[in-house]
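Among the mutagenesis results in Swiss-Prot, Val100 to Phe has the note: No effect on the binding to host BCL2L11. The residue drawn here is the original one. Among the mutagenesis experiments that Swiss-Prot reports, Val100 to Ala is described with the note: Complete loss of binding to host BCL2L11. One mutagenesis experiment named in Swiss-Prot is Ile125 to Ala, and its note says Complete loss of binding to host BCL2L11. The mutagenesis experiment Ile125 to Ala is recorded by Swiss-Prot, whose note states: Increased binding to host BCL2L11. What Swiss-Prot notes for the published mutagenesis of Val129 to Leu is this: No effect on the binding to host BCL2L11. Quoting Swiss-Prot on the mutagenesis of Gly140 to Phe: Complete loss of binding to host BCL2L11. Quoted from Swiss-Prot, the note attached to the mutagenesis of Val141 to Leu states: No effect on the binding to host BCL2L11. Under mutagenesis, Swiss-Prot gives Val141 to Phe with this note: Increased binding to host BCL2L11. For Ala144 to Phe, Swiss-Prot lists a mutagenesis experiment annotated as follows: Increased binding to host BCL2L11.
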Amino acid sequence: MLSMFMCNNIVDYVDGIVQDIEDEASNNVDHDYVYPLPENMVYRFDKSTNILDYLSTERDHVMMAVRYYMSKQRLDDLYRQLPTKTRSYIDIINIYCDKVSNDYNRDMNIMYDMASTKSFTVYDINNEVNTILMDNKGLGVRLATISFITELGRRCMNPVKTIKMFTLLSHTICDDCFVDYITDISPPDNTIPNTSTREYLKLIGITAIMFATYKTLKYMIG
């Protein structure tokens, strides 16, 4: 599944990406947007599920709104608590993975459609990703994998399975190669003891991936 997607020259292209991207939140704010009435809203949890099937009363809509608000506030609070170093990794992952998703949107959509018709477990995905990363040491593969897995969780899996997948995949993706790439990209931090630099970077890298991909859940609250 993923191996076909990686064949679309992404590995060669992503290594050369250098582009400043404005803050995601400011880009997504539309002050002129008029919110429709609840009965006219279409909630899309994934490619095959219409959330309207589960929201039949005004109470359901209000509860969904409250649940979304509380989850978003918790996520914002988590970001505020993260160390500066972790935030810098999140920024890097956001910039590069958003670039991949935008430039290869068509290729990714094809793979998402294929994946949505398959039956697979979290461990199936992890095993396939692990094989791909063992055979390909480039940064592009890792960034493309993060982008793909994030969107896959949004489209094809329920929140519980998504959390499990993100937890497992973040450890798989944050191998020594990924830590080396992130170290080269990010500015040096002289406050980290040399003896624990690699372990620290790997831990922070996992945290950054978990946070970046965890944002997917705000689209899947159910």
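Glycine too: its Cβ is placed from the backbone N, Cα and C atoms.
Although substitutions are noted, the structure shown does not include any of them.
Under DSSP, Ile125 (mutagenesis position) is assigned to a helix (H, G or I) in the three-state scheme. When other Cβ atoms within 10 Å of the Cβ of Val141 (mutagenesis position) are tallied across all protein chains shown, the result is 23. Listed in sequence order, the mutagenesis positions near Val100 (mutagenesis position) (C-alpha within 10 Å of its C-alpha) are Gly140, Ala144, out of Ile125, Val129, Gly140, Ala144. Between the C-alpha atoms of Ile125 (mutagenesis position) and Val141 (mutagenesis position), the distance comes to 15 Å.
Of all Cβ atoms in the protein chains displayed, 24 besides its own lie within 10 Å of the Cβ of Ile125 (mutagenesis position). Val129 (mutagenesis position) and Ala144 (mutagenesis position) are 11 Å apart (CA-CA, integer value). In this structure the alpha carbons, written CA, of Val129 (mutagenesis position) and Val141 (mutagenesis position) are 10 Å apart. Most other Cβ atoms within 10 A: among the mutagenesis positions Val100, Val129, Ala144, that distinction falls to Ala144.
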